[in-house]
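J.: The following block contains the structure, expressed as structure tokens.
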Amino acid sequence: MISRFFRHLFEALKSLKRNGWMTVAAVSSVMITLTLVAIFASVIFNTAKLATDIENNVRVVVYIRKDVEDNSQTIEKEGQTVTNNDYHKVYDSLKNMSTVKSVTFSSKEEQYEKLTEIMGDNWKIFEGDANPLYDAYIVEANAPNDVKTIAEDAKKIEGVSEVQDGGANTERLFKLASFIRVWGLGIAALLIFIAVFLISNTIRITIISRSREIQIMRLVGAKNSYIRGPFLLEGAFIGLLGAIAPSVLVFIVYQIVYQSVNKSLVGQNLSMISPDLFSPLMIALLFVIGVFIGSLGSGISMRRFLKI
């Protein structure tokens, strides 16, 4: 069994070398196909991840007017410290909503610090200026469906300047994810079909060049599985070789994109898929797809031209 495998392996490698240019064309086709598959898969999976993150961040941001001190029990008035009659009016109105899970205060100073962390040196141009941000309440909803209701009710509360919710963004992101998924998978399927076709032609040339040898093998009683072996290995090798470059690109490029993009998402409680999880799974998937389309192309040629 082992000796037969190595014999098939040797025949497959010899055939790949013999049909050099066709092998290069088939490997290049697989490489381009898998590279584009990796790109589409990265976009599809991360878009779905971001859409899920947004949906899970079932919250509304309620900004307080600058002339309202809702989170302070005392205020400065005419040089004196007096009791704040507006204390927690907005907070209590939000907290008393039946659809609200929690309400958390976020001062404009805290928001300024977060923006400084996210923007880095770009935010330094505003140093020395008055803080343009607003105090806000972060309202967490009991369920995603409650977000719009909370946002509408919050707009009616006196002292509220603006209300933001992720409903529209989530809906747009889901539409984008659906669009990318449909067209991305369609294009990937077309590319895989082209790769299978080229591999099939490469194997066909090998079959034609060895047709007499194959006929003799059949006459002396060689089993179909024995005849198929070298050709299936040849197709698998083409797929395997074509998966190497896309896998290297995934490992390097995804790390760079993650480090560049993800830090701007963290401030919004969003995140791309971690490279430690995504890269190994994507690389394994590329090799599996490569071997599959290589073997499939080989199988199609054998079925069509050998009739075995």
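Think of each number as a place in line: the chain as shown, counted from 1.
Quick reminder: no glycine exception, Cβ is built from N, Cα and C everywhere.
Substituted residues are absent from this model; it holds the original ones throughout.
Not my notes, these are from Swiss-Prot:
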| type | residues | note |
| --- | --- | --- |
| MUTAGEN | Glu109 to Ala | Shape defects; cells are significantly shorter and rounder |
| MUTAGEN | Gln111 to Ala | No shape or growth defects |
| MUTAGEN | Leu115 to Ala | Shape defects; cells are significantly shorter and rounder |
| MUTAGEN | Met119 to Ala | Shape defects; cells are significantly shorter and rounder |
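Map these features onto the structure and tell me what's around them.
T.: In three-state terms derived from DSSP, Glu109 (mutagenesis position) belongs to a helical segment.
Around Gln111 (mutagenesis position), taking its Cβ as the centre, 18 other Cβ atoms fall within 10 Å, counting all chains.
Packing around Leu115 (mutagenesis position) is summarised by its Cβ count: 15 other Cβ atoms lie within 10 angstroms of its Cβ, all protein chains included.
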J.: Counting only residues 6+ away in sequence within the same chain, which have a CB under 8 Å from the CB of Glu109 (mutagenesis position)?
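T.: Same-chain residues close to Glu109 (mutagenesis position) (Cβ under 8 Å, separated by 6 or more) are Asn131.
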